[in-house]
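Below is one structure, written out as structure tokens; comments come after it.
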Amino acid sequence: LPTLSHEAFGDIYLFEGELPNTLTTSNNNQLSLSKQHAKDGEQSLKWQYQPQATLTLNNIVNYQDDKNTATPLTFMMWIYNEKPQSSPLTLAFKQNNKIALSFNAELNFTGWRGIAVPFRDMQGSATGQLDQLVITAPNQAGTLFFDQIIMSVPLDNRWAVPDYQTPYVNNAVNTMVSKNWSALLMYDQMFQAHYPTLNFDTEFRDDQTEMASIYQRFEYYQGIRSDKKITPDMLDKHLALWEKLVLTQHADGSITGKALDHPNRQHFMKVEGVFSEGTQKALLDANMLRDVGKTLLQTAIYLRSDSLSATDRKKLEERYLLGTRYVLEQGFTRGSGYQIITHVGYQTRELFDAWFIGRHVLAKNNLLAPTQQAMMWYNATGRIFEKNNEIVDANVDILNTQLQWMIKSLLMLPDYQQRQQALAQLQSWLNKTILSSKGVAGGFKSDGSIFHHSQHYPAYAKDAFGGLAPSVYALSDSPFRLSTSAHERLKDVLLKMRIYTKETQIPVVLSGRHPTGLHKIGIAPFKWMALAGTPDGKQKLDTTLSAAYAKLDNKTHFEGINAESEPVGAWAMNYASMAIQRRASTQSPQQSWLAIARGFSRYLVGNESYENNNRYGRYLQYGQLEIIPADLTQSGFSHAGWDWNRYPGTTTIHLPYNELEAKLNQLPAAGIEEMLLSTESYSGANTLNNNSMFAMKLHGHSKYQQQSLRANKSYFLFDNRVIALGSGIENDDKQHTTETTLFQFAVPKLQSVIINGKKVNQLDTQLTLNNADTLIDPTGNLYKLTKGQTVKFSYQKQHSLDDRNSKPTEQLFATAVISHGKAPSNENYEYAIAIEAQNNKAPEYTVLQHNDQLHAVKDKITQEEGYAFFEATKLKSADATLLSSDAPVMVMAKIQNQQLTLSIVNPDLNLYQGREKDQFDDKGNQIEVSVYSRHWLTAESQSTNSTITVKGIWKLTTPQPGVIIKHHNNNTLITTTTIQATPTVINLVK
């Protein structure tokens, strides 16, 4: 490896060969290459300096940054300090022998520290060619070691962070979406404001009455057992892991070994065209933080065993202390931003658990303070002092990767009073956080949705509970337990997770950017939340959660509680723009099928696409109706061969994949991604008597010249019967066909579809149907169409592209779509589905109205009615209970024995009113914006009022807040107030 390498954006010093001739130093200051310390390779630059001495690097840097660049050019280096200094190192870039840009780096540390300073954060202003970097020593003589000096490199604007060495760097991170990773200094200062000093000069004990259970429960969760038998073979294998790390402790106490690193810090090194292959290889040669953590954790667990001999215990303890000191010396310590620290929580859990489990060993060896401080710093524990009015969301990344270790960092404080006060503050913060989720900000919504990336996101929800459930369990038998309302919210959200998933599998319509059919929710959180007891704290076991856990884990019972049957019922979750319906299978009553209808709106994004995820997912929420069979093995989804234009139930323009593929931009306040919003506010669900409905106004996006695509869509679900209506289907695309997909079903075993009574499973079958046809898919769901609609059916090998990498995929599929032709105008559709149809019987129903203003139906068996008012309108049907609505609402109604039950909701979350000017161009077309940049991201839902008119004179059975009844012309006017798109159920009598 060279000492100096010339790279695309600037030179880099690796110091592996001879002393380079580009370096000069002022008199009497010694420069040499040293093997004492190194961050890469085996050598670093050793500078023995006198006060105010200078070291000059004669390298040209071409500095030119766009004002709003997402990857500002950045200077990076690693410094090893043997002795803390009170005055800083000054670094100045010169242009024509004059200082153009400069900055300070504090030297108040020992060991390694990395600095990353964007040129735009330096003092001064300059562009163009910079000729020299002059480093000026502090006021006292000393020795510093430098390595991996990168003169200039593009770095994502979210990654450089302020820390103790360079507190002025990139203070924008304090308000970024990613602040939980990067605003470590801000959170550290919050903690310091309340605890200027922490007392480590006292004996560490963890057996005090009101806290002992927290330590015990965390250790029970982690499987710590003193009776664990450690065999000689286990010990040998474990010690071999330490040999692999090649760590050497020297007489002066310093430790050499490969650099300690983590994947997200290495990301910038892997960007194509930034570093040559040799340089990249040198930079990436490291001990990974997570691997070191895993080895330390196993050592800590072994050290808790009573079966160790004194000799073996000594061996393990030496390794444990060596590994801990190595991590700290590498710069992974309080106050250090480690150059880049984003997403490090995914790499640290084992390390921090190792320190928590080995806390008594650390205390005995004077390492409790630095390890506790590092845990507190990297988990941003200081956020427990966030002001109440600033807590507007719950970030699942925090709950998953930081919360547990925030708590454990406080449990490692030896001063009992400080620990007690800090835990009480954490309790208050956690209660508030769980109950705060404004607008489309992250966290736990009142309807059971769990938000991340400003949308209901089960893939992240499972991770949130992965970290949250053990924490709730650990705290629940102590004075620091959750409040009843916070615990209740978590229980509700967790129980909902097993409603909208099937045997832990996340439906495709809820898959976010992972439409692979492979993602599942975790089961363990149900166990730990069950063992945390009831929300009111009165019972040590939550039996509802126990029954759910037993079912999900395929056990007959758990803690003496029998497993539940799979859920049945209907649910409206309007923060997810979603209706859910489940019924027990006729073949297997313990199991239930799952139907989910879902849309999107001007508040809720319709897709999330990244460079290597969900490239073709634009239509995912265009009114999809996903039906998952009671027997999950019969599912019709296959990632291979799937036509991304044809999610079941969606109305779409069928495009070639090169046109359907997401064209990614980096928008202000966002990463490189696509998350498109609609212009419409009407999308959501309603329920009554365990039946449901869903409706939406669909509008395509002008980013892809699809602003002319519109449709009003609805589903009405009564038991196993679904009535699907569409109207106002239009667009001006004359090149491609518009279609509504009935089903797309993988048939790898040539499973049959029954069409008008005849079995079809012959490959390359292509049919055009247009006569009130009946189709039955391979799981027995019957689709019945009304006359006058053209259905295209195919049974063939289907070729597609992988959504992650565009590689070709294929599978056999049976597919049926209603064709609306090219550039349709005011088209509509009507079909019904009998899920698990009995005796090939189609649903019986009456359409009360089917036009652009209103979709309304009546189910024959239940006599229930459903109304999707897309706008204010009157009804013309003699069979309808309703006469009109003065606003866009959804209503479900049932008359029985002189009683009328209504469920009314306006699905508009109403987070803002009117149109946002910056979302439209001067022609009125929608502009792509990031939801993260919206001022209404954390807005409160505002109430909306609507009045419906019902035939006849009706009165409330009991007075109801927010419901006003008036009578006019022998009819009843009912005014309701909707907030957060939550349905209002009203009971009336004649």
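From the backbone N, Cα and C atoms, a Cβ is placed for every residue, glycine too.
Heads up, this one's the original sequence, none of the swaps are in it.
In the three-state DSSP assignment, the secondary structure recorded for His343 (mutagenesis position) is coil. In Swiss-Prot, a published mutagenesis experiment is listed as His343 to Ala, annotated Loss of activity on both chondroitin 6-sulfate and dermatan sulfate.
Among the mutagenesis results in Swiss-Prot, His452 to Ala has the note: Slight decrease in substrate affinity, but greatly reduced (100-fold) catalytic efficiency. The residue drawn here is the original one. Counting every protein chain shown, 24 other Cβ atoms lie within 10 Å of the Cβ of His452 (mutagenesis position).
Under the DSSP three-state reduction, His453 (mutagenesis position) is assigned to coil, being neither helix nor strand. Non-local contacts of His453 (mutagenesis position) by the CB criterion (under 8 A, 6+ apart in sequence, same chain) comprise Gly442, Tyr460, Gly512, Glu608, Met675. Among the mutagenesis entries in Swiss-Prot is His453 to Ala, noted as: Loss of activity on both chondroitin 6-sulfate and dermatan sulfate.
The annotation active site, proton acceptor is assigned in Swiss-Prot to His453.
Neighbour count (other Cβ atoms within 10 Å of the Cβ, all protein chains): 26 for His456 (mutagenesis position). Mutagenesis annotation in Swiss-Prot: His456 to Ala, described as 3-fold decrease in catalytic efficiency with both chondroitin 6-sulfate and dermatan sulfate; the structure shown retains the original residue.
For the recorded site, Tyr460 (mutagenesis position), the DSSP three-state label reads helix. Mutagenesis annotation in Swiss-Prot: Tyr460 to Ala, described as Loss of activity on both chondroitin 6-sulfate and dermatan sulfate; the structure shown retains the original residue.
Residues or ranges marked as active site, proton donor in Swiss-Prot (evidence: sequence analysis): Tyr460.
Each of the mutagenesis positions His343, Tyr460 was scored by the number of other CB atoms within 10 A of its CB, and the lowest score belongs to His343.
Recorded residues His343 (mutagenesis position) and His452 (mutagenesis position) have their alpha carbons 15 Å apart, per Cα-Cα distance.
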